[in-house]
Amino acid sequence: MESKTTQNGSEVVELTEFEKTQKKYQDFIATLPKSKGWRPDEILTQYGGHWWQECLLEGLFHAKDHFEARPTDFLVCSYPKTGTTWLKALTYAIVNRSRYDDAANPLLKRNPHEFVPYVEIDFAFYPTVDVLQDRKNPLFSTHIPNGLLPDSIVNSGCKMVYIWRDPKDTFISMWTFLHKEKSQEGQLASLEDSFDMFCKGLSVYGPYLDHVLGYWKAYQENPDRILFLRYETMRANPLPFVKRLAEFMGYGFTDEEEENGVAEKVVKLCSFETLKNLEANKGDKEREDRPAVYANSAYFRKGKVGDWANYLTPEMAARIDGLVEEKFKDTGLLQHDN
């Protein structure tokens, strides 16, 4: 923010171009529907059929106006807490496997989120981070619903992968994750109240099921451009999916790499167990390239399938399962297990 002095000695504050743009977004956001979020002072804003924190909505508008996707870019798409960190690690390891010796891979020293920037967060608010200064980097990520993606992404023809997860585990992973957030908006709502809001679609980037369905429909319309994956299936047997992901990205493993077990090495490097136990992802360590509201360790809780059973009652589970059946009925999604 700049200031100048007028002839009568008064000071006039002039906004930077970025601040002017942000104010334009904020003025528009102020006109949109609002609802209380999962914390006493958290306000969510409805836009495009989904709920947003104001800063994320500003980031969306900034990305829509300024992000320039290239045909060679690759986008990791997901709803929060559905396997994003794992998928970021895998895509980074696949793309960069010939650049580093096994022992020198940057994933061993830094959190995966530092290498695959969010278009609505990193690009919008932290444009000077290293990865965004590297024009050779083809990897980006987003939680933006498919129908709201920036035009440059839609029109560029760049490929993307989407991962989804059982809503019961997604909710539990999100609720426990939010407990680790450095928030000024008050204590997180109870499990029961948060669950009720999640089921009603009231969550950041929610409704979750609509988020999944949007990418599923896009995948059905253009399967050559979107790879649609299920977390549970990948966790059960990651190797064939890592090979499929690499091939889809245009970085397929060669016969020599197959013989040398390179795909297996990628799976091991990016495994939950490996990443969780790295010094970079332990304790209170945070990413070093920009401010963060979560310690790196927050992204590695259990990584297990079915942990919801330790939290949800049978009635709560049945409620979500019923919503899933209703939302995905006749879409073919529940029969798509890869």
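Placed from the backbone N, Cα and C atoms, the Cβ positions cover glycine too.
What Swiss-Prot records for Lys81, Thr82, Gly83, Thr84, Thr85, Trp86, Arg165, Ser173, Tyr231, Arg301, Lys302, Gly303 is 3'-phosphoadenylyl sulfate binding site, and it gives similarity to another entry as the kind of evidence. Contacts of Tyr231 (3'-phosphoadenylyl sulfate binding site) defined by a Cβ separation under 8 A and a same-chain sequence distance of 6+ are given as Thr82, Gly83, Ile163, Trp164, Arg165, Asp166, Asp169, Val305, in order along the sequence.
Neighbour density for His143 (active site, proton acceptor): within 10 A of its CB lie 23 other CB atoms from the protein chains shown. What Swiss-Prot lists as active site, proton acceptor is His143, and the listing cites similarity to another entry.
In the three-state DSSP classification, Val324 (variant position) falls within a helix. Every protein chain shown contributes to the tally, and the Cβ of Val324 (variant position) ends up with 18 other Cβ atoms within 10 Å. For the natural variant Val324 to Leu, the note given by Swiss-Prot reads: In strain: cv. C24.
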Distance, His143 (active site, proton acceptor) to Lys302 (3'-phosphoadenylyl sulfate binding site) (CA atoms, angstrom): 21
Between Lys81 (3'-phosphoadenylyl sulfate binding site) and His143 (active site, proton acceptor), the C-alpha gap once rounded to whole angstrom: 10
Integer Å distance between the CA atoms belonging to Thr85 (3'-phosphoadenylyl sulfate binding site) and Val324 (variant position): 24
Binding-site residues listed as Lys81, Arg165, Lys302, least Cβ neighbours within 10 Å: Lys302
C-alpha spacing of Thr85 (3'-phosphoadenylyl sulfate binding site) relative to His143 (active site, proton acceptor), in angstrom: 12
Thr85 (3'-phosphoadenylyl sulfate binding site): tally of other CB atoms within 10 A of its CB: 24
